[in-house]
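Written below as structure tokens is the structure these notes are about.
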Amino acid sequence: MSLQSRLSGRLAQLRAAGQLLVPPRPRPGHLAGATRTRSSTCGPPAFLGVFGRRARTSAGVGAWGAAAVGRTAGVRTWAPLAMAAKVDLSTSTDWKEAKSFLKGLSDKQREEHYFCKDFVRLKKIPTWKEMAKGVAVKVEEPRYKKDKQLNEKISLLRSDITKLEVDAIVNAANSSLLGGGGVDGCIHRAAGPLLTDECRTLQSCKTGKAKITGGYRLPAKYVIHTVGPIAYGEPSASQAAELRSCYLSSLDLLLEHRLRSVAFPCISTGVFGYPCEAAAEIVLATLREWLEQHKDKVDRLIICVFLEKDEDIYRSRLPHYFPVA
């Protein structure tokens, strides 16, 4: 077998194995008539003549070209693959880098960065449909009709909202968005300083409005910050409208970012002084009416309370807005 035949056979083997990156350089004098040329671009040399014709693929792509196509298409090459640098959220000072890094992770990979290990998955949170089986409250004339599907979209939970693994949690913030007391401070401490760094770029928030940030070290992917009204004593009509707007503005962001689960704390009922019973009526009416319009766009709306008295209030009022079907 001639040297030319042996080289051609070896080239075919290398191409089949996906290991051909550059064409072999023939030794002088062994391939009579082979002419070495260089293309007009900055590309690699091409080998013409009998050797060059035999080295071409059926599609007319030369040996080097086939290797280049392989690299472009992601076929095996010897070039090392670029790997995204891992970010340590406990020490990082770049919120943009950290936020981008987290977006590229799967749900399972994100767990490594949670501030807690005892987080609560969405599937572990019972729906109102499940919870209502043990509710003794009977409503003779509920305000709304029975709807099994809506009862599967709403939940009441007494828990630490910072530990919920949902798409977003809502923060009852102050207008600065830089952290404060109550649930606001808890969320900022759990998420870490990167949350405050991103909030600083939002330049405050008006009462009744909402803004969204990453969740960072929280199990929740996002935090929706809203500012409730300050209402000591009997709330005015405008304050009631502002509280309703807090929930609607937060839900608007949920849809805008295509998120499907969200947990709300009790907004304005802490240091802002809004009466718990009056707030519950607004919250339940707002969520019920919103779900009637958008039930196919979300999986769960969670009312997450921290105090037993708030749980009792919502448990007694839920049947009026979400009658047991």
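Positions of Cβ are set from backbone N, Cα and C atoms, glycine also.
None of the substitutions listed is reflected here, since the structure keeps the original residues.
For 159-161, 172-174, 179-184, 267-273, F306, the entry in Swiss-Prot reads substrate binding site. Cβ neighbours of G182 (substrate binding site) (same chain, under 8 Å, six or more residues apart in sequence): A172, G270, V271.
Under the heading domain 'Macro', Swiss-Prot lists 141-322, citing sequence analysis as support.
For D160 to A, Swiss-Prot lists a mutagenesis experiment annotated as follows: Reduced enzyme activity. Mapped onto three states, the DSSP output places D160 (mutagenesis position) in coil. Of all Cβ atoms in the protein chains displayed, 16 besides its own lie within 10 Å of the Cβ of D160 (mutagenesis position).
Listed in Swiss-Prot as a mutagenesis experiment, D167 to A is described as follows: Reduced enzyme activity. In the structure as shown, the Cβ atom of D167 (mutagenesis position) sits within 10 Å of 22 other Cβ atoms.
Long-range Cβ proximity for N171 (mutagenesis position), meaning a same-chain Cβ under 8 A and a gap of 6 or more residues, is found for V183, D184, I187, V223, I224, H225, T226, P265. The mutagenesis experiment N171 to A is recorded by Swiss-Prot, whose note states: Reduced enzyme activity. No significant effect on affinity for substrate.
Under the heading of mutagenesis, Swiss-Prot lists N174 to A and annotates it as follows: Slightly reduced ADP-ribosyl hydrolase activity; when associated with A-184. Reduces O-acetyl-ADP-ribose deacetylase activity by 93%; when associated with A-184. No significant effect on affinity for substrate. Non-local neighbourhood of N174 (mutagenesis position): G180, D184, V227, each in the same chain, at least six residues away, with C-beta under 8 Å from its C-beta.
Quoted from Swiss-Prot, the note on the mutagenesis of D184 to A is: Slightly reduced ADP-ribosyl hydrolase activity; when associated with A-174. Reduces O-acetyl-ADP-ribose deacetylase activity by 93%; when associated with A-174. No significant effect on affinity for substrate. The DSSP secondary structure for D184 (mutagenesis position) is helix.
Listed in sequence order, G179, L195, T196 are the same-chain residues at least 6 apart in sequence whose CB falls under 8 Å from the CB of H188 (mutagenesis position). Quoted from Swiss-Prot, the note on mutagenesis experiment H188 to A is: Reduced enzyme activity.
Experimental mutagenesis at this site is recorded by Swiss-Prot as S268 to A, annotated: No significant effect on enzyme activity. Sequence-distant contacts (6 or more apart, same chain, Cβ under 8 Å) of S268 (mutagenesis position) comprise A172, G228, P229, I230, A231, L243, C246, Y274, A279.
In Swiss-Prot, the entry for mutagenesis G270 to E states: Loss of enzyme activity. The structure shown retains the original residue.
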Whole-number Å value for how far D167 (mutagenesis position) lies from D160 (mutagenesis position) (Cα to Cα): 16
Which entry in the list of recorded positions, G179, G270, G273, has its Cβ near the fewest other Cβ atoms, using 10 Å as the limit? G273
How many whole Å apart are the CA atoms of G273 (substrate binding site) and D167 (mutagenesis position)? 28
Could you tally the C-beta atoms, other than its own, that fall within 10 angstroms of the C-beta of I267 (substrate binding site)? 25
G273 (substrate binding site) -> DSSP, reduced to three states, gives coil
In DSSP terms, helix, strand or coil for A172 (substrate binding site)? strand
